[in-house]
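Per Swiss-Prot, ATP binding site is recorded for ARG118, LYS158, LYS163, ASN167, TYR202, LYS203, GLY204, GLN205, GLU213, ARG214, and the stated evidence type is similarity to another entry. Annotated resiniferatoxin binding site per Swiss-Prot: TYR514, SER515, ARG560, in sequence order. The Na(+) 1 binding site annotation in Swiss-Prot covers GLY647. Look at Swiss-Prot and you will find GLY647 tagged as Na(+) 2 binding site, backed by similarity to another entry. What Swiss-Prot notes for the published mutagenesis of TYR514 to Ala is this: Reduces sensitivity to capsaicin more than 100-fold; when associated with T-553. Swiss-Prot documents LEU550 to Met as a published mutagenesis change and attaches the note Confers sensitivity to capsaicin, resiniferatoxin and other vanilloids and confers binding to resiniferatoxin; when associated with T-553. Among the mutagenesis entries in Swiss-Prot is ILE553 to Thr, noted as: Confers sensitivity to capsaicin, resiniferatoxin and other vanilloids and confers binding to resiniferatoxin; when associated with M-550. Reduces sensitivity to capsaicin more than 100-fold; when associated with A-514. The mutagenesis experiment ASP650 to Lys is recorded by Swiss-Prot, whose note states: Abolishes channel activity. Under the heading of mutagenesis, Swiss-Prot lists ASP650 to Ala and annotates it as follows: Abolishes calcium permeability. Looking at Swiss-Prot, the entry for mutagenesis of ASP650 to Glu, Asn or Met says: Attenuates calcium permeability.
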Amino acid sequence: MKRWVSLDSGESEDPLPEDTCPDLLDGDSNAKPPPAKPHIFSTAKSRSRLFGKGDSEETSPMDCSYEEGELAPCPAITVSSVIIVQRSGDGPTCARQLSQDSVAAAGAEKPLKLYDRRRIFEAVAQNNCQELESLLCFLQRSKKRLTDSEFKDPETGKTCLLKAMLNLHSGQNDTIPLLLEIARQTDSLKEFVNASYTDSYYKGQTALHIAIERRNMALVTLLVENGADVQAAANGDFFKKTKGRPGFYFGELPLSLAACTNQLAIVKFLLQNSWQPADISARDSVGNTVLHALVEVADNTPDNTKFVTSMYNEILILGAKLHPTLKLEELINKKGLTPLALAAGSGKIGVLAYILQREILEPECRHLSRKFTEWAYGPVHSSLYDLSCIDTCERNSVLEVIAYSSSETPNRHDMLLVEPLNRLLQDKWDRVVKRIFYFNFFVYCLYMIIFTTAAYYRPVDGLPPYKLRNLPGDYFRVTGEILSVAGGVYFFFRGIQYFLQRRPSMKALFVDSYSEMLFFVQALFMLATVVLYFSHCKEYVATMVFSLALGWINMLYYTRGFQQMGIYAVMIEKMILRDLCRFMFVYLVFLFGFSTAVVTLIEDGKNSSTSAESTSHRWRGFGCRSSDSSYNSLYSTCLELFKFTIGMGDLEFTENYDFKAVFIILLLAYVILTYILLLNMLIALMGETVNKIAQESKSIWKLQRAITILDTEKGFLKCMRKAFRSGKLLQVGYTPDGKDDCRWCFRVDEVNWTTWNTNVGIINEDPGNCEGVKRTLSFSLRSGRVSGRNWKNFALVPLLRDASTRDRHPXPPEDVHLRPFVGSLKPGDAELFKDSVAAAEK
């Protein structure tokens, strides 16, 4: 029998007890293996069905048990090599193969253990290294590897390494380094360490993903040292962003997983390790980088926003130091969105505000800033905001994404109040769009006057089309009709263009696009009028008057140009969509129900003479109906019941019934439910709606005006867009490769009573209008001071170049030491730069 040799003393130890091996190793063919743990899911189909419903099991889904099966009896195998397991202190175990001489000195050979998936999985799950002592010998003797299919879970493709990673004890599992050493000696280390799940639910997840998810830096280091692929993508259903299904989207890659789980140390290790550094610009299956993934996991809560913005800032700075020329924030996903545009489109207002107002103080990373403080005086400071990816001159700009996003996007109205978006839209409105909008309003008013006049003086004799008489009035009328039809054609094609470009959903059609829809319906009625007119049908008048009525209603669209009227129009819209629609649904149900009951009760001919005489005497003076009115129809009964709703009904409008008590009870119940209950409830709901949306009405109006501004700009020619573009091209510093960093910037003057000018980045000593006065700049990359409203005509680049020249030949007459300025972030957001500010103050 084989004996085991101690590495320290070389003395023999007692042999392992006989019961350490299964009975079948002793040749007992009748012995049965112990029962395996039951499956969580009997089949892959049942498992996917259960997860689709969101059910759970006591056992972790990724740690499901292996299949239950019996071991086939095999003869005992003897080998001449021995595996020695040595534990060095508290560190990981290691394994080595003894030489033949050592084996000979150990004594007689011992029968070798047989291993299958069940035995290996049990050993690694229980952290039992002794059970795996003969595993290497078994694999070498049988010429097998741990990556063979017989050692993997047939349903999920899970290996023993993945099983061990899922069964850590106090953050470690001693079988992991042993398994890696065995894989190395069987020439399958790379394949073994990068083995991943193969089922559709956890497809692509490797041991490195699990180690990062378990927040275990030691295991991450061990796996990377042994060749783990840092670009492995976990793209199973569990790792996709699917509405209504459990899962966690983190960007598929290990780097994104570490970032989205707030593990900065692992992020730095993955990017800076000497074995296989991760690619910071790598994308997942939807084209998202690590920055996109951070935006995706943001949920607008304070704690989450703080960690996401902090991690975003750290990765951005680290990427700039590792790859100075890489523009990580400008990389787009498959939808063509940058991280900034993605934050705007998904309503992540905290992340959006951070990116727009980011001001980095480190000189080597200052080119990552999107905000540059120009000067400060007390609580007042002037800032230059970078307009790249913001203005409409670029595709998928932030303004377009917010304005044209779905109505279900959270914080859609509030995002337009974040600087510089708020001031930028106001500048666009004041400079150009306002005048164009008022001109369009005037033209539309003139169009409606012409349309109304032509409709009012339409011919009434004969059938259309009418002959043109040689009279001045007919010429004016025909001219008005032609202009009215031309306006309808214009609104029709404009509506077609709008629907093709925006492709709004049914909900967005009534919430955000109601004005465009009304203009389109107005055009449809006008075109129907033309068709009926030339078809010799007098019914053209019906469609014409509908188009005329909608035309005047659409005048409310132009209230967007006036704040008070615009907010009032928003309230009307919300009350119609929220309260009136629900009221009309319930009211129509009551009206139809009681009308069918009353019309069933009424019998024509019953007491006809008395009824006709009484009703004729009662109603003829009001001109409401003739003496021979019949109420044995649903239409006439509905009209009578509608009069009860507005308080003009008569309980004795007919006597053609047999059961007077039943008739009166029906009418009284209808009056109570509609005139008393529903109408008063509608009034109360409208009052509540006004109070509720009073605060957000201004934001909604600003959103509507922003849409109008962008629609107006789209009608400009390309040369006009450049001429009317807000902001100015300025040099704000130098790029990492030494070139001029020129950006299109927009100036915003802000007042902040909580952050004073004790911390200054780029600042002029003389704020305001000080032309001709010598300026002392306080930073090596200084910008010139822009004064007042004429800041666009001020040349900033010469001052920067002059400042840079002086910095290259240092002999300053005096040193001005000013501490860096944090910016205009909110108090909660300003804490994100707390560490960098403290370091700068030191």
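Glycine is treated like the rest: Cβ placed from N, Cα and C.
In this structure the noted substitutions are not present, so the sites keep their original residues.
Quantities reported herein were computed from a predicted structural model and do not represent experimental measurements.
For the recorded resiniferatoxin site, residues TYR514, SER515, ARG560 set the reference point as the centre of their Cβ atoms, and the other residues of that chain within 8 Å of it by Cβ are SER513, GLU516, LEU518, LEU556, TYR557, ALA569, GLU573, GLN704. Least crowded of the recorded positions (GLU213, ASP650), judged by neighbouring Cβ atoms within 10 Å of its own Cβ: ASP650. Ranked by Cα separation from SER515 (resiniferatoxin binding site), the binding-site residues ARG118, TYR202, GLU213 are led by TYR202. When the recorded positions TYR202, TYR514 are compared by the number of other CB atoms within 10 angstroms of each CB, TYR514 has the fewest. The shortest Cα-Cα distance between LYS163 (ATP binding site) and any of the recorded positions ILE553, ARG560, ASP650 is the one to ARG560. Looking only at the recorded positions TYR202, GLU213, TYR514, ILE553, ARG560, the one with its C-alpha closest to GLY647 (Na(+) 1 binding site) is ILE553.
When the binding-site residues GLY204, GLY647 are compared by the number of other C-beta atoms lying within 10 angstroms of their own C-beta, GLY647 comes out lowest.
Note: the CA-CA distance between GLU213 (ATP binding site) and ARG560 (resiniferatoxin binding site) rounds to 51 Å. When secondary structure is read from DSSP and collapsed to three states, GLY204 (ATP binding site) falls in the coil class. Counting every protein chain shown, the Cβ of ILE553 (mutagenesis position) has 12 other Cβ atoms within 10 Å. Sequence-distant contacts (6 or more apart, same chain, Cβ under 8 Å) of ARG560 (resiniferatoxin binding site) comprise PHE437, GLY566, ALA569, TRP701, GLN704, ARG705, THR708.
Neighbour density around each Cβ, counted as other Cβ atoms within 10 Å, peaks among the binding-site residues ARG118, LYS163 at LYS163.
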